[in-house]
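Colleague: Mind having a look at this structure? Questions to follow.
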Amino acid sequence: MAEAMSCSSEITEEFLCPVCQEILQTPVRTQTCRHVFCRKCFMLAMKSGGAYCPLCRGPVNKSERSAPVRATDIDLEMRMLSGGCMYCGKMMKLHYMKLHYKSCRKYQEEYGLSPKNVTIQTGQNSTKCQEPKYKCPLCSEHNLNQRSLLEHCNNVHYYEEVEMVCPICATLPWGDPIQTTGNVIAHLNARHQFNYQEFMNINIDEEAQFQIAVANSYKISR
């Protein structure tokens, strides 16, 4: 395998996604035209553009539109090769480059990004608080909010089927901190695509939530 690269300019042609024009993340390959994209970019293109390759408009069959084939050769190279962030110059494995952007201050300054607080609605009151932070159940990555946790797990661990405790469920009042789920990544995607805090007060238990819902429905019916 080639030795570690010194800067991102040497790898842009092979490891850049044609859609987002950034380093590939969870690379997938079309089966007919063999073009490679970030999995997320490809799935978004399928939802908006139909059954065509986002680059050449070649045909994409039904099965790969919902379950694209991972470009394991590209993924392996990215796990072996290193490069420098084009914004801050920090060296790392290419596989982790796009994840690095989430914490790269210069990248966030370039695109005008900044951390946001979440507003929690509790009856007629609303308060500002910091989003809860989670640790990835499959690796040492930590200090992730819910959205970042899902993105990290889908980008780094999507094809791993591991029985683990869900880190989000474990923090909820009605959750069981020792109950495991057979495929924690599939569970996260099925149960945690939205943030409970945006719809309810997570500091009260499930029975109290039910009573509030009944009371509110009674007010509406009157």
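First residue shown is number 1, and so on along the chain.
Each Cβ is built from the backbone N, Cα and C atoms, and glycine gets one as well.
At each noted site, the model still has the original residue.
Residues or ranges marked as Zn(2+) binding site in Swiss-Prot (evidence: sequence analysis): Cys85, Cys88, His100, Cys104. For 202-220, the entry in Swiss-Prot reads domain 'UIM'. One mutagenesis experiment named in Swiss-Prot is Cys17 to Ala, and its note says Prevents ubiquitination and auto-ubiquitination; when associated with A-53. Among the mutagenesis entries in Swiss-Prot is Cys53 to Ala, noted as: Prevents ubiquitination and auto-ubiquitination; when associated with A-17.
Tell me about the surroundings of these features in the structure.
Modeller: DSSP assigns His100 (Zn(2+) binding site) to a helix in the three-state reduction. Cβ neighbours of His100 (Zn(2+) binding site) (same chain, under 8 Å, six or more residues apart in sequence): Cys85, Lys90, Met92.
Mapped onto three states, the DSSP output places Cys17 (mutagenesis position) in coil.
The Cβ of Cys53 (mutagenesis position) has 21 other Cβ atoms within 10 Å, all protein chains considered.
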Colleague: Which of Cys17, Cys85, Cys88, Cys104 has the fewest nearby Cβ atoms, counting only those within 10 Å, among these recorded positions?
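Modeller: Output over recorded positions Cys17, Cys85, Cys88, Cys104: least Cβ neighbours within 10 Å is Cys88.
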Colleague: State the Cα to Cα distance, in Å, between Cys17 (mutagenesis position) and Cys88 (Zn(2+) binding site), rounded to an integer.
Modeller: 20
Colleague: Using Cα coordinates, what distance in whole Å links Cys104 (Zn(2+) binding site) and Cys53 (mutagenesis position)?
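Modeller: For Cys104 (Zn(2+) binding site) versus Cys53 (mutagenesis position), the Cα atoms are 31 Å apart.
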